Amino acid sequence: MTNMSQPPATEKKGVSDLLGFKIFGMPLPLYAFALITLLLSHFYNALPTDIVGGFAIMFIIGAIFGEIGKRLPIFNKYIGGAPVMIFLVAAYFVYAGIFTQKEIDAISNVMDKSNFLNLFIAVLITGAILSVNRRLLLKSLLGYIPTILMGIVGASIFGIAIGLVFGIPVDRIMMLYVLPIMGGGNGAGAVPLSEIYHSVTGRSREEYYSTAIAILTIANIFAIVFAAVLDIIGKKHTWLSGEGELVRKASFKVEEDEKTGQITHRETAVGLVLSTTCFLLAYVVAKKILPSIGGVAIHYFAWMVLIVAALNASGLCSPEIKAGAKRLSDFFSKQLLWVLMVGVGVCYTDLQEIINAITFANVVIAAIIVIGAVLGAAIGGWLMGFFPIESAITAGLCMANRGGSGDLEVLSACNRMNLISYAQISSRLGGGIVLVIASIVFGMMI
């Protein structure tokens, strides 16, 4: 005789599937425990504003919206998926007043006071460069600056062309659109550009900065979207893409890498030691030893790329240590990226700024300039022996975004976080090149 009180098998399966559903690797009941804890903290306004409280809220918020972003149709394919969803939601939570001041302070302390972003980028640069074949690395660095220059040329040509369509003079297009977009972001681009503008022309730096940052904000959005599109193009036309590898190895003969022995936690820890030590040396060089070259300040991340590259070329690092640094880099890029994106949304994204900048002319001009940067870098990269997709992303889009945080947004949108070292060359050394160009262009306006 059938027991009528027994629930159907399909109902049991549904409950089992729900309980087995995982958010950031956690079963739903376990994540629910974390979320309820965060909500209690929110409603009682009781959150430690140190790194513990900051990481708690960043992990819990990043996990749920990361899962939504990677599953949302269209958004996950064309807009950038989980990382973009996370930083947009986090920015909205600040804009709408959903986050309390304590929550904002906790996240800001992680991002700004503890400078988690610097640690994240330093680890990724070290792992990315040490994992590259030494001769291949030398070739890529030598050919990369010309590729950046081609990206700037492409952006300038397309920018001038669309400017003429809208009746905007060439000098104004270069000054207010092309240079801010290609200038390496906010702190390393828009801010020093406004200072150069003021010192050369005598005009208001505030007026220039407010326009430049608005255009840069729009361009950053297009850079993220185009990164996702380039990833799709690369998958459909595989000859255009190295799937995360910049150099076309077929065009360059390299020796085999040394075989790697067993990797322990100690080699991974050494990877962290090297990341922080190379960052420290780069910081000392940038701030005290060589604060500028030819009047142009070189950012410490640009120095770090060169220092880690020299360390790789020196042969001091065993294959096991290199593999340990790569393992640490993979952990940061795969397990902590969603956490970081909450901080990017809270600390480095101003939705009001984006809203204010959205006019038809600004949107069209910014989009065309970014397309020019992509095409110029792709062509230049191909001529230098690089894959067009990877060179377009690093030397094109990572020049046209908003610097360090923009690099992470762009690379995460196209699943190429291992290219962070080249992205940093674009944002830092490339940004320095743009500052030199700006001083010449602004001088011609007088």
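The first residue you see is number 1, and the count goes up from there.
Glycine is treated like the rest: Cβ placed from N, Cα and C.
Under the heading Na(+) binding site, Swiss-Prot lists Ile181, Gly183, Met399, Asn401. Long-range Cβ proximity for Asn401 (Na(+) binding site), meaning a same-chain Cβ under 8 A and a gap of 6 or more residues, is found for Gly185, Ala219, Asn220, Ala223, Ile224, Asp407, Glu409, Val410, Ser427.
Under the heading citrate binding site, Swiss-Prot lists Asn186, Gly187, Arg402, Gly404, Ser405, Arg428, citing experimental evidence as support. Under a cutoff of 8 A between CB atoms, and with a sequence separation of 6+ in the same chain, the neighbours of Gly404 (citrate binding site) are Leu117, Ile121, Gly185, Phe301, Gln424, Ser427.
The annotation that Swiss-Prot gives for the mutagenesis experiment Glu195 to Gln reads: Almost no effect on the kinetics of Na(+) or citrate transport. Proximity of Glu195 (mutagenesis position) to non-local residues of its own chain (separation of 6 or more, Cβ distance below 8 Å) is seen for Arg205, given in sequence order.
The Cβ neighbour count for Cys278 (mutagenesis position), using a 10 Å radius over every protein chain in view, is 23. The annotation that Swiss-Prot gives for the mutagenesis experiment Cys278 to Ser reads: Retains 79% of specific activity, response to various thiol reagents is not affected; when associated with S-317 and S-347.
Shown in sequence order, Leu130, Leu274, Leu311, Ala325 are the residues of the chain, 6+ apart in sequence, with a C-beta less than 8 angstroms from the C-beta of Cys317 (mutagenesis position). Listed in Swiss-Prot as a mutagenesis experiment, Cys317 to Ser is described as follows: Retains 79% of specific activity, response to various thiol reagents is not affected; when associated with S-278 and S-347.
DSSP assigns Cys347 (mutagenesis position) to a helix. Here the residue is the original one, while Swiss-Prot reports the published mutagenesis Cys347 to Ser with the comment Retains 79% of specific activity, response to various thiol reagents is not affected; when associated with S-278 and S-317.
For Ile181 (Na(+) binding site), other Cβ atoms within 10 Å of its Cβ number 30. Here the C-alpha separation of Gly183 (Na(+) binding site) and Arg402 (citrate binding site) works out to 8 Å. Listed in chain order, the residues near the Na(+) site other than Ile181, Gly183, Met399, Asn401 are Pro180, Met182, Gly184, Gly185, Gly189, Leu216, Ala219, Ala223, Ala373, Cys398, Ala400, Arg402, Gly406, Ser427, Gly431, Val434, each with its Cβ within 8 Å of the site Cβ centroid. The Cβ of Cys347 (mutagenesis position) lies under 8 Å from the Cβ of Ile107, Ser108, Met111, Asp112, each on the same chain and at least six residues away in sequence.
Using Met399 (Na(+) binding site) as the reference Cα, a 10 A cut-off selects Arg428 from the recorded positions Cys278, Ser405, Arg428. Cα to Cα, Ile181 (Na(+) binding site) and Arg402 (citrate binding site) are separated by 8 Å. Taking all protein chains in view, 35 other C-beta atoms sit within 10 angstroms of the C-beta of Met399 (Na(+) binding site).
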